[in-house]
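Contents: one structure, followed by commentary.
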Amino acid sequence: MGKAVIAIHGGAGAISRAQMSLQQELRYIEALSAIVETGQKMLEAGESALDVVTEAVRLLEECPLFNAGIGAVFTRDETHELDACVMDGNTLKAGAVAGVSHLRNPVLAARLVMEQSPHVMMIGEGAENFAFARGMERVSPEIFSTSLRYEQLLAARKEGATVLDHSGAPLDEKQKMGTVGAVALDLDGNLAAATSTGGMTNKLPGRVGDSPLVGAGCYANNASVAVSCTGTGEVFIRALAAYDIAALMDYGGLSLAEACERVVMEKLPALGGSGGLIAIDHEGNVALPFNTEGMYRAWGYAGDTPTTGIYREKGDTVATQ
C-alpha cells in the first residue's frame, strides 16, 4: 500500500463555464480544497479512514453551497428531509439515516446507528429520537433553509417538475445531482465511505434516494474499493451502482478505472441515469468519473497539494499514485 488518500464530491450535473462567474468558481474550489486539506491532515496524523470521511462529509453538510445539511433543498411540502450513510471497509459495518429533519449533521447520526445500535438504517422520528438520546442536539429545520433553495422550489412548482437539485445560475440545476460524499484510504490500509444529501427539490415527502442505501450510493470494502455516488438516485438504486464497482473488480477482475468506465459510462446511461462517483481502491488509486458536464470534486494524497475540479477535464477522471 502507498500513501493515504482522500477524495470528496459535491454533486454532479450540467455545469457550464458560461453560467458560472470566476467568483462563484472560486467559492466552490476554496470550499472543496479546505475540506480535502482537513482530511489530508487527519490522515497524516494517523486517523482512521472512517473518521476522515465522517468529518469531511460533516464539513460538506455545514457548507450551504451543497445540497446536504445546511443548504438542503425543499420537499413539495416546504420541509427538509435529509439522508446519510457511512460504511467501514475494514469491518463492513454500516449505518444510515433517512428522512430526518431535526439533526444538523445526518452523517453523525448515521455513524451513531453504525456504532451504537444493532441496526444498519433508521428513518424519520425514530432515527432522530435515537440520536437525541445519544447526545445529538435537536435543531429547527429552518437552519437548513436558504433563500436560494426556496426560490428553486417555487421555480420547480411553476414548471410542475421534480428536479434533482435547484434551478438557476450558476448551473442548469434541473440536471444537477445534489449529494455530497467522501472516500478515504488510511495509513493502516483501511477504506471508508460516506454520503449525505438533502434529496430532490420538490420531491414527495418520504422519498428516499440512493445516498443512504448501502451498495447503491455508498459502499466500502477493504478487499476492493470505497465508493460514494451522486446522480439520479432511483437509477443508482436499481443499478446498485456503488456495489457494482466492487463486484466488477472482485469477480470480473477489472481495474478501478475499467469498473468505473463500465458503470458510469455504460450501465447507468443505459438505464437513463446520469451523475458520477468518487472511488478509491485498496491500492490507493483514485477515480472520479462522471457522465454529466461536470462534478464538484477534490482529492489528494496525504502530504500533497489537493487537486480540485468542476468541469470535465481531459485525463482527470483517474489518478494513480
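These residue numbers are counts, starting from 1, taken along the chain as shown.
Cβ coordinates come from backbone N, Cα and C, glycine included.
What Swiss-Prot records for Thr179 is active site, nucleophile. Thr179 (mutagenesis position) falls within a strand when secondary structure is assigned with DSSP. Long-range neighbours of Thr179 (mutagenesis position) (same chain, six or more residues apart, CB within less than 8 Å of its CB): His9, Gly11, Asn67, Ala68, Thr195, Ser196, Thr197, Ser211, Gly217, Cys229, Thr230, Gly231.
Residues annotated as substrate binding site in Swiss-Prot, with experimental evidence given as evidence: Arg207, Val208, Gly209, Asp210, Thr230, Gly231, Thr232, Gly233. Taken residue by residue with DSSP, Asp210 (substrate binding site) is part of neither helix nor strand, so it is coil.
Quoted from Swiss-Prot, the note attached to the mutagenesis of Thr179 to Ala states: Catalytically inactive.
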Packing count at Thr230 (substrate binding site) (other Cβ atoms within 10 Å of its Cβ): 35
Cβ neighbour count (within 10 Å, all chains shown) around Thr232 (substrate binding site): 22
Gly231 (substrate binding site): secondary structure state under DSSP, collapsed to three categories: strand
Gly209 (substrate binding site) CB neighbourhood, other CB atoms within 10 A: 27
